[in-house]
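Let me begin by presenting the structure, written as structure tokens, before commenting on it.
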Amino acid sequence: MNGTEGPNFYVPFSNKTGVVRSPFEYPQYYLAEPWQFSMLAAYMFMLIVLGFPINFLTLYVTVQHKKLRTPLNYILLNLAVADLFMVFGGFTTTLYTSLHGYFVFGPTGCNLEGFFATLGGEIALWSLVVLAIERYVVVCKPMSNFRFGENHAIMGLALTWVMALACAAPPLVGWSRYIPEGLQCSCGIDYYTLKPEVNNESFVIYMFVVHFSIPLVIIFFCYGQLVFTVKEAAAQQQESATTQKAEKEVTRMVIIMVVAFLICWLPYASVAFYIFTHQGSDFGPIFMTIPAFFAKSASIYNPVIYIMMNKQFRNCMLTTLCCGKNPLGDDEASTTTSKTETSQVAPA
């Protein structure tokens, strides 16, 4: 084995020279230079500074403007809540531990940080699944003129939380475990060891199949069908021009969210899968730290995409920030938006 395993940690560094110490008790500067830990702290600070205001503003603007409280927006707000979980439960902790060079909060703190980070990521993934299914049902109409209403949105929200908890909670109760990863300043699910005492191998397989592969298959199936249907409808002119434009724009926004999610999380998932399937292989702490950087950036891209691609939300946000006046001259009360005939979504 090219790493060092302890009772509740795995350090990707051989202890042949006797320098490895518990990441809960001692600085890990033998893994990387102190300035690299400082860079990690600076990155976490940037994510907090950007992630908290933009996600909080997304929630606040929606509360302030009744016109934004549409069923589809409930799912998008769920993404903002998930991102705030990551900001408060993950980024603030990693910022503090990076400044100290090790995970100062101990195994209990590691469990909490790993739980909130995993919960936030899974809520985001399953929210994208619900959005994909909504787009598929509304645009492709496999169930005739189905209308995505408030009850369906609430059921979708419940699904995201149930599935996220089904992934994040088991390591807290003995099925797998959370351990420090990368530079040992943040925690995640143990991909590094088989750990038969906590049936780690079965959990990792379960997580990759149920909480990563299946959601991606659903998403790609829905959008594959959706792209085909939109092209076919455009060719046959089955819908009005306004409806077609609205459906296309909402669909484009959600697809961009999915692509951004893959950019953020696919490197992390791929590296984690490689580590798990190559037990004991030689890899350094940076090997897992860099993909984690991409994953953590997920907290800021969803609201940015939504604000940039949704004119109605953008106008409402500017009105809120500018004390009731839109500097672009678009009167909130007279803002014209394109609503789809089936889903009542107002995209850009």
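Every residue gets a Cβ built from N, Cα and C, even glycine.
Unsubstituted: the structure retains its original residues.
If you draw a 10 Å sphere around the CB of Gln279 (Zn(2+) binding site), it holds 13 other CB atoms from the protein chains shown. Taken from Swiss-Prot, the feature Zn(2+) binding site covers Glu201, Gln279, and the record attributes it to similarity to another entry.
According to Swiss-Prot, the experimentally introduced change Pro347 to Leu is described as follows: Causes photoreceptor degeneration beginning during the first weeks after birth.
In sequence order, Leu194, Lys195 constitute the residues six or more apart from Glu201 (Zn(2+) binding site) in its chain with CB-CB distances below 8 Å. Gln279 (Zn(2+) binding site) falls within neither a helix nor a strand when secondary structure is assigned with DSSP, and so counts as coil.
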